[in-house]
Amino acid sequence: MGRKRLITDSYPVVKRREGPAGHSKGELAPELGEEPQPRDEEEAELELLRQFDLAWQYGPCTGITRLQRWCRAKQMGLEPPPEVWQVLKTHPGDPRFQCSLWHLYPL
């Protein structure tokens, strides 16, 4: 009986070259629960508004502005975050802040 064949007998071994710094892999993924920090205050405010858009406990957000949705949730006693109202009042004419995450999608 012959010797047991290995997979490397059929396929050549290919060694990969490492990158210029000696590392062949990229950055490690962030730890669970660790969220990337926003670049600046405006980006942090937009992220707060995106999270408000994704929170369904305040009702649907299609077809109305974020301020209208916030006021409707307040009237219904759903206690929307006051930080959202403050951000919306500081940027009254900016559609990036006033329109919801879904405003570009047709109904």
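Using N, Cα and C of the backbone, Cβ positions are placed for all residues, glycine too.
Swiss-Prot documents K4 to Q as a published mutagenesis change and attaches the note No effect on PCNA binding, nor on degradation after UV irradiation; when associated with Y-10. No effect on PCNA binding, but normal degradation after UV irradiation; when associated with Y-10 and A-15. In this structure, K4 (mutagenesis position) belongs to neither helix nor strand by DSSP; it is coil. Within its own chain, K4 (mutagenesis position) has no residue 6 or more apart in sequence whose C-beta sits under 8 angstroms from its own.
Among the sequence features in Swiss-Prot, the mutagenesis site K4 to R is noted as follows: No effect on ubiquitination. Loss of ubiquitination, when associated with R-15, R-25, R-74 and R-89.
According to Swiss-Prot, the mutagenesis experiment K4 to A carries the annotation: No effect on PCNA binding.
Here the residue is the original one, but Swiss-Prot notes a mutagenesis experiment at this spot, I7 to A: Complete loss of PCNA binding; when associated with 10-AA-11. Taking the Cβ of I7 (mutagenesis position) as centre and 10 Å as the limit, one finds 6 other Cβ atoms among all the protein chains shown.
Other Cβ atoms within 10 Å of the Cβ of T8 (mutagenesis position) number 8 in total over all chains. Quoting Swiss-Prot on the mutagenesis of T8 to A: Strongly increased stability following UV irradiation; when associated with A-9.
Where Swiss-Prot documents T8 to D as a mutagenesis experiment, the accompanying text is: Complete loss of PCNA binding.
Listed in Swiss-Prot as a mutagenesis experiment, K15 to A is described as follows: Decreased PCNA binding. No effect on PCNA binding, but normal degradation after UV irradiation; when associated with Q-4 and Y-10. Increased stability following UV irradiation and no trough during S phase; when associated with A-16 and A-17. Cβ neighbour count for K15 (mutagenesis position): 5 (other Cβ atoms within 10 Å of its Cβ, all protein chains included).
According to Swiss-Prot, the mutagenesis experiment K15 to R carries the following note: No effect on ubiquitination. Loss of ubiquitination; when associated with R-4, R-25, R-74 and R-89.
A sphere of 10 angstroms centred on the C-beta of R17 (mutagenesis position) encloses 6 other C-beta atoms. For the published mutagenesis R17 to A, Swiss-Prot gives the following note: Increased stability following UV irradiation and no trough during S phase; when associated with A-15 and A-16.
In Swiss-Prot, a mutagenesis experiment is listed as K25 to R, annotated with the note No effect on ubiquitination. Loss of ubiquitination; when associated with R-4, R-15, R-74 and R-89.
K74 to R appears in Swiss-Prot as a published mutagenesis result, with the remark: No effect on ubiquitination. Loss of ubiquitination; when associated with R-4, R-15, R-25 and R-89. Within 10 Å of the C-beta atom of K74 (mutagenesis position) sit 14 other C-beta atoms, taking all shown protein chains into account.
Here Swiss-Prot notes a mutagenesis experiment, K89 to R, with the remark: No effect on ubiquitination. Loss of ubiquitination; when associated with R-4, R-15, R-25 and R-74. K89 (mutagenesis position) is surrounded by 10 other CB atoms, counting those within 10 A of its CB over all protein chains shown.
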Nearest to T8 (mutagenesis position) by Cα, among K15, R17, K74, K89 (mutagenesis positions)? K15
